[in-house]
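Here is the structure we will look at.
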Amino acid sequence: MDSTDLFDVFEETPVELPTDSNGEKNADTNVGDTPDHTQDKKHGLEEEKEEHEENNSENKKIKSNKSKTEDKNKKVVVPVLADSFEQEASREVDASKGLTNSETLQVEQDGKVRLSHQVRHQVALPPNYDYTPIAEHKRVNEARTYPFTLDPFQDTAISCIDRGESVLVSAHTSAGKTVVAEYAIAQSLKNKQRVIYTSPIKALSNQKYRELLAEFGDVGLMTGDITINPDAGCLVMTTEILRSMLYRGSEVMREVAWVIFDEVHYMRDKERGVVWEETIILLPDKVRYVFLSATIPNAMEFAEWICKIHSQPCHIVYTNFRPTPLQHYLFPAHGDGIYLVVDEKSTFREENFQKAMASISNQIGDDPNSTDSRGKKGQTYKGGSAKGDAKGDIYKIVKMIWKKKYNPVIVFSFSKRDCEELALKMSKLDFNSDDEKEALTKIFNNAIALLPETDRELPQIKHILPLLRRGIGIHHSGLLPILKEVIEILFQEGFLKVLFATETFSIGLNMPAKTVVFTSVRKWDGQQFRWVSGGEYIQMSGRAGRRGLDDRGIVIMMIDEKMEPQVAKGMVKGQADRLDSAFHLGYNMILNLMRVEGISPEFMLEHSFFQFQNVISVPVMEKKLAELKKDFDGIEVEDEENVKEYHEIEQAIKGYREDVRQVVTHPANALSFLQPGRLVEISVNGKDNYGWGAVVDFAKRINKRNPSAVYTDHESYIVNVVVNTMYIDSPVNLLKPFNPTLPEGIRPAEEGEKSICAVIPITLDSIKSIGNLRLYMPKDIRASGQKETVGKSLREVNRRFPDGIPVLDPVKNMKIEDEDFLKLMKKIDVLNTKLSSNPLTNSMRLEELYGKYSRKHDLHEDMKQLKRKISESQAVIQLDDLRRRKRVLRRLGFCTPNDIIELKGRVACEISSGDELLLTELIFNGNFNELKPEQAAALLSCFAFQERCKEAPRLKPELAEPLKAMREIAAKIAKIMKDSKIEVVEKDYVESFRHELMEVVYEWCRGATFTQICKMTDVYEGSLIRMFKRLEELVKELVDVANTIGNSSLKEKMEAVLKLIHRDIVSAGSLYL
């Protein structure tokens, strides 16, 4: 690559080709003969010495890189916030009786309802910027006019673009953000400049391309799968493609005036969010931006970051405007009622909410406060699935919506399988006329005609048409891409009246419905079932209400378990999710940044939003530190030395007593004393003190979800205990037996609150002390009235022992005679003696002086902690991780100790669709040399497939051997990572390259039909196509790699792999193109 292709500060670092024995540079490297750098030859002291030298070298480079950074930004930009204003706008809409056939709001005399919304503006400016308030800006020669009156937020945002200043538009789905993006495109094309429109996913890029092509004509598309008209004035692309263009110094960037980032809140995505951050940092300062986002509460923080790193103004235009107001309803599971809980004015209807909760209470059990009640007929209903009567409830809701003419409806479910099951449940209903069926079938057949004949008979295609003809659709990631697209088109054209969809349908083009239904408001996030967050709920519910068509959008939440009012409010009325950085270092990123002059990995870290968010908190912490110091200086303690000594001894005794408690409650010592009726003092998590309770029973802890789960000794048993002091903030569903985690809303009662008697499950580490008394315990504590009898006994015992219930002596009663334990007890005795000799022990002022000193001591500790936080925030975050990753790259031979990139590093720079380290090692080890193209494709599928599926059958030798060789190299890389102090579990790293589809890919490359390979796996058809598309991307990158290292045989092999993969349904294009 010629350095003249690079823009601004980018200049490629020259890289020496390897020399042969005659000292001549060898351009055609035989990768099979390249020395293996994966063996780390240094051990013990030599390795420590190497690490020490690397750190010294690293520190010098950081200083050097800092000076480069400072040269580029001679003045650190401290953004100035200005031009803050808020506009209140109101409008009148027709009154609506909604689903409950009753007036929901106060109606004006003219029969209208008045609704209001806000538009807020603020701008982050570089210091001394010559700024004119946005309200004073007059658009003279507008790039684009509109046949309708712009909403206030659109008008403000367009004024920002008109005068060439970046803007973040934060607004709800369907609010009209696209109008702002279109103005930026129109202005760029008018000025003969180029504009880039980025989107988070390829499917959305394809849809956006089609939309913008119809609007502007001069539009191109670049997604990795396809390139159309790359010389167009407006280019639509994925963010990954833009990042790749920036790293390669594409000539296109010289002509770009504006970059539009759609769905920029994607930046918080753990996996891909870093791509947005990298791209924004790498873009030249001369470029201006339009950021389109869902509502985010910390938008100004983002604007300040843009202003700081690019030395330009960045406006924030926020609105809570919804073109179609929403009504939010609760539908309790297995019930008949529906309850309006949030009206068009966003008022939470507490009374209706409580009615809905009471309705659930009647379904779950007789006693809403009971922790041991069971569902009727022994059934417990849990959110997140379409089991039990949930399908019947959906049937009921959809029929009601159809009857009241509130269709089309999107039914959101968090499971692909549930979407299909629920849709099949509706298959008896028919929402389409004969004319609609005929038109729909024609559109469907025209789309499917693009596929080869053999693929038109796929089960997924054949089975879905009868549903579609009835006006019922399904949309999830497991569908074939062509089916997803035809369903989107049918939905937009009004042929589908009910669409069952997963969460992914809430991302992308404007495809609203009149009604949105949530089959559950709990979801599995990969680790646990949790309530849907406010941001997730806003994003999905925002699909309700079609602008210009509906007077109201309807949102219905099906709930089958108790929900606290604050949870419901947080979901439907709460703040959207914050935009927090998900920045993390990757090897490809580090190597690409090493490759160009004038920029470095340290530069990326310093300019990341992640770093900015840490540093921005420093002034607040410094203010807090000053307040703490003032409080600290204001406390004077008389006789401070003696008070200090008393405090230190008491804290030491407290620590030793905790050690004693750990020994006493260890299963080996405690279990034999935990007979039914034994009194135990309970403190859950060290803070929730339930006081004294009576043991019911105990059992070994078993995790049915994860049988291999490992617990500490204290966590390995569950003890069921009767307590008198439980308080429930709101009705909570039953506690499962042997579940040590108490649900939200359950806590000890505070003074004045009415507590209840209940059985709670705890672990041994929640036992504060074991009493010397036992109560009578009934055989069946859950029988009617038995808990209350034990509770009464507990109250009586507490009354009889006002000075405290006697506890078991660890030595005399429990016979703990371990030598170390006896020494521990002796230490406590010695300290108690020392404490009694302190001059203040019998002083009347002890309590007062001790309280003052404790407060002063706590302030001192808080100050120390805050100083450490300030220091950590001001330091460059993730710098240690960068050092460790560079060490890995050096030991693998990807770069020199001076950060000069080697040939291996150049290869890794080209790979972003798979693990760059392992793939590079496979290439340089010659692992592909002896493989046939179909074997190579099968091996590469391990990098392209990321989903879970059932275990694949035993692999054929021609596949098992390449897999074994790859895993051996992966294990070596993992060892080098561990030796370089990177947290990695070798087994997890090796097994992250999933082999389950190796045989599927192998047979596909040998000519099997798609129908045949679908029968070989339980993976959804759409997931298979997605894997093949990823595989194609990866193979294309390896073709580029072969060119980079001049390996013609590898290039020919990878080109052959591409031909084998790219056929039939895998090669089918998008309907949007």
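Cβ atoms are placed via backbone N, Cα and C, with glycine included.
Although substitutions are noted, the structure shown does not include any of them.
If you look up Swiss-Prot, you'll see 158-314 marked as domain 'Helicase ATP-binding'.
Per Swiss-Prot, ATP binding site is recorded for A171, H172, T173, S174, A175, G176, K177, T178. Taking Cβ-Cβ distances under 8 Å and a sequence separation of 6 or more, the neighbours of A171 (ATP binding site) in its chain are F153, K177, S293, A294, T295, V317, Y318, T319, F321. Mapped onto three states, the DSSP output places A171 (ATP binding site) in coil.
Summarising the annotation, Swiss-Prot assigns domain 'Helicase C-terminal' to 393-597 and lists sequence analysis as the type of evidence. Summarising model confidence by region, the domain 'Helicase C-terminal' (393-597) averages a pLDDT of 88.
Cβ neighbours within 10 Å of R887 (mutagenesis position), excluding its own Cβ and spanning all shown chains: 22. As a published mutagenesis entry, R887 to E appears in Swiss-Prot alongside the note: Severe growth defect; when associated with 890-E-E-891.
Classification of R887 (mutagenesis position) by DSSP places it within a helix. A C-beta separation below 8 Å, combined with a sequence spacing of at least six in one chain, links G176 (ATP binding site) to D151, Q154, P323, R547. For the pair formed by A175 (ATP binding site) and R887 (mutagenesis position), distance between Cα atoms is given as 49 Å, rounded to the nearest Å. Under DSSP, K177 (ATP binding site) is assigned to coil, being neither helix nor strand in the three-state scheme. Here the Cβ of T178 (ATP binding site) has 20 other Cβ atoms within 10 Å, regardless of which shown protein chain they belong to.
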